[in-house]
Amino acid sequence: MLILSFLCPAFLNAQIVTDERMFSFEEPQLPACITGVQSQLGISGAHYKDGKHSLEWTFEPNGRLELRKDLKFEKKDPTGKDLYLSAFIVWIYNEQPQDAAIEFEFLKDGRKCASFPFGINFKGWRAAWVCYERDMQGTPEEGMNELRIVAPDAKGRLFIDHLITATKVDARQQTADLQVPFVNAGTTNHWLVLYKHSLLKPDIELTPVSDKQRQEMKLLEKRFRDMIYTKGKVTEKEAETIRKKYDLYQITYKDGQVSGVPVFMVRASEAYERMIPDWDKDMLTKMGIEMRAYFDLMKRIAVAYNNSEAGSPIRKEMRRKFLAMYDHITDQGVAYGSCWGNIHHYGYSVRGLYPAYFLMKDVLREEGKLLEAERTLRWYAITNEVYPKPEGNGIDMDSFNTQTTGRIASILMMEDTPEKLQYLKSFSRWIDYGCRPAPGLAGSFKVDGGAFHHRNNYPAYAVGGLDGATNMIYLFSRTSLAVSELAHRTVKDVLLAMRFYCNKLNFPLSMSGRHPDGKGKLVPMHYAIMAIAGTPDGKGDFDKEMASAYLRLVSSDSSSAEQAPEYMPKVSNAQERKIAKRLVENGFRAEPDPQGNLSLGYGCVSVQRRENWSAVARGHSRYLWAAEHYLGHNLYGRYLAHGSLQILTAPPGQTVTPTTSGWQQEGFDWNRIPGVTSIHLPLDLLKANVLNVDTFSGMEEMLYSDEAFAGGLSQGKMNGNFGMKLHEHDKYNGTHRARKSFHFIDGMIVCLGSDIENTNMDYPTETTIFQLAVTDKAAHDYWKNNAGEGKVWMDHLGTGYYVPVAARFEKNFPQYSRMQDTGKETKGDWVSLIIDHGKAPKAGSYEYAILPGTDRKTMTAFAKKPAYSVLQQDRNAHILESPSDRITSYVLFETPQSLLPGGLLQRTDTSCLVMVRKESADKVLLTVAQPDLALYRGPSDEAFDKDGKRMERSIYSRPWIDNESGEIPVTVTLKGRWKVVETPYCKVVSEDKKQTVLRFLCKDGASYEVELEK
């Protein structure tokens, strides 16, 4: 049974959970099943971790505490379907550290089955989560009915609380620390290696600190302080808010011992997942006892202290409150060597810890607590991880997001010693390598501007990671510790790409990860920080491109009233205005809206921009998943990357947002993501069936195709194309296939599909041309009498559509749907234009063109004389030409078996993307791309079940995910003799009057181009 705890003092000390396996010692009498040998046992209120009491155990040398009852141990599921393991969980309090260990023994009818040691060389609370079958010595057995805790060969006293004899837990997350260093020994998860990495040693030698280095340390400290703190005033309202929040924790001292409301990390609730009905992973946060709010308050107090006058009563009060909170949280186990049993993703909970301690460095020094605080920060920031020279480029995006601030704070907390200098050199090198382009699907940044987390381009995680990366690049800029030009330029290119695919600030829907809610945005401040960090080569004090990008982005209402998602870094408007003013005073001006074309091979994304609009295509492949689904996140977005094409637009002079582009969540039919070819399912069937499929992953779904061909080409950064072989995963409708292409030529986007097929006889297959929300009177009036005219359609947002095939218009006022996270019903007024391929189609196809920012007159003229003609549209290739633009666009799904139509390009020796632009009578621009990332070659690495169906497996289980993109040679044969200036990636194989043969070496899904001359 769960005992609810509300945010008021009377409830904050309530026992969290009651269960027969859980001992919290809240009754006045000792439980009858507990006895002692050479021990004194009692219930104590001196220290407590759950409720207000704990078990006090005073022992003689080798004394024993015995608990006799069924321990409820359960073996692991022999079928392998349930991956959880039985764990023993306990919290121990020690007043006097001893360099010794107690032994936990688990017996069945008096016979010892399993055991583990627990070190007691600490003061305060420590926890252990120990899996019986993986972490303990011996062999646990079902029916074990006794727990013994054996004292060391010395007397002492411990307090025990929150003891759970056995409960099934996610076996990935238990964490080793100084007390239980053997737990989960095989893990390499970057959240869980605090103990292992605390043992790392430096490879950079200690050297004396020179005067110049001492000056740089002061500069770094000033820059960091300015980064995390802006001088202000302490208002009476702020002081009163702090007092109220502080009082909730009921911190008191008695006989030199501190106590107060117990504080946990959010993941501690995972102990109860299999113990209580309606378990909520955020229950501790809702109960007001999670440490994120605690550290946020500590930071708030630190800021108030720094904002108050020296010697003032408020300053003295804030100092007292901070030190009391410091003592209490240290006592609660936030200390060197402690991991609370389960610590995964703790970085989000302790974010306020680092700036809070750093801002109170002088106070901690005066109180004699600075060394202890330094060690605490270095432990949780895993600062020793920076010691060894990185073996390769890249680090996890979470490290940039949650560890950079902590690591630099833990280092800058130190006095100016050779050890501090050694840490700074190691840290700047770690940042440098972390910012460089990472291989394969590794985090964080890609050579093409992609920003990776969860093995895909993921802007929602990138905004947090870029906060750390940009701040650290700025911090070290123009010092002897500055990052390399490659590292600096890579992060700059990521930001330039992000401001290209976002419009104006918002992520495209298909690039929103598991948050398709229209709220995710880039962070203009990242551009500001990079602007004042100077140029990548270190020669310029300002970066002009970053400055002008920032001034364009910040001119939007970037801090609007709507609630920003939790994952977005918080930035003050005052800070934005301050840097904007500085840049303008230095002569910088906002850039115009970006124009051109961008292809992200490491995102399976193509973007075309003209005027203020953008068109964003996204697909998926055997390397890059289609959508990420969690329980309660993105329940219906299965088709987000099934060849989608979103038009982001607004009337001239207005800021582009999802709303101005005709999108809202209310009433949106998740089957009809624009551009996709999909089976139109009832929402119950479209809803993700989220599973825990292996030990490498949690409860999540990220499905892959078995096709390598998916991605885009960009010619001269102005035009491009995109192609994909669509093959849905067998988990749902594995017979569904299509060949899809988009051709981006100036202000025209031509969309082609062929070979659409599946065997689903129950529901129709559709290609969605548009689905738009109708939200105001003008839009309702527009659609009242508008049903299109034959091949020409104009929507109410100024986008024109040329549809030479049969299409169906739907006006659903209202249209019902569901929220992506809760599944709650929504409704809104929507219009859709779709191509219906019928049920179980075979050899289905479509053709249409989109002209954003146009008018009906232009569209009518276009329909009479389209600016393109399709030369081939079948399983092998989609080829079209635009005579007025002198462009021929090739999406070659298969190796051509005969001469290609279109003139210049006669054949290629493999599938690829090609674009040819005739620049003059005897000059041609030729662009070639191979969208296959070639992280491995040969057939797709599928595993099949007994029925021959592709099994669902997590991306994290694949051995090739960190491989470099392989080089794929692409040989093209051109009609006639052409002169080519060879490059490292393009060589002439042969040439004569009839033909010229070139070989391109393609990798990274990149586009390679050469100029041909007669």
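Backbone N, Cα and C atoms are what each Cβ position is placed from, and that goes for glycine too.
None of the noted substitutions appears here; every position holds its original residue.
As recorded in Swiss-Prot:
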ACT_SITE  HIS345  active site, proton acceptor
ACT_SITE  HIS454  active site, proton acceptor
ACT_SITE  TYR461  active site, proton donor
BINDING   SER24, GLU26, ASP50, HIS53, ASP161  Ca(2+) binding site
MUTAGEN   GLN173 to Ala  Reduced activity against all substrates by a factor of about 2-10
MUTAGEN   HIS344 to Asp or Glu  Loss of activity against all substrates
MUTAGEN   HIS344 to Ala  No detectable activity against dermatan sulfate in the standard assay, but after overnight incubation shows traces of degradation products, also still degrades chondroitin sulfate albeit with 10- to 30-fold lower catalytic efficiency
MUTAGEN   HIS453 to Ala  Slightly reduced activity against all substrates
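The Ca(2+) site, placed at the center of the C-beta atoms of SER24, GLU26, ASP50, HIS53, ASP161, has further neighbours from the same chain whose C-beta lies within 8 angstroms: GLN15, PHE23, PHE25, TYR48, LYS49, GLY51, LYS52, SER54, HIS162. Secondary structure at HIS53 (Ca(2+) binding site), as computed by DSSP, is coil. For HIS344 (mutagenesis position), the nearest of the recorded positions SER24, ASP50, GLN173 in terms of C-alpha separation is GLN173. The Cα atom of GLN173 (mutagenesis position) lies nearest to that of HIS345, taking the recorded positions SER24, HIS53, ASP161, HIS345, TYR461 as the candidates.
Summary: among the binding-site residues (GLU26, ASP50), the fewest other C-beta atoms within 10 A of the C-beta are counted at GLU26. Using Cα positions, the member of the recorded positions HIS345, HIS453, HIS454, TYR461 nearest to ASP161 (Ca(2+) binding site) is identified as HIS345. HIS454 (active site, proton acceptor) has its Cα within 10 Å of the Cα of these recorded positions: TYR461, taken from SER24, GLU26, ASP50, TYR461. Residue pair the residue listed as 'active site, proton donor' / SER24 (Ca(2+) binding site) shows a Cα separation of 38 Å. Annotation note: ASP161 (Ca(2+) binding site) sits in a strand segment as assigned by DSSP. Taken residue by residue with DSSP, TYR461 (active site, proton donor) is part of a helix.
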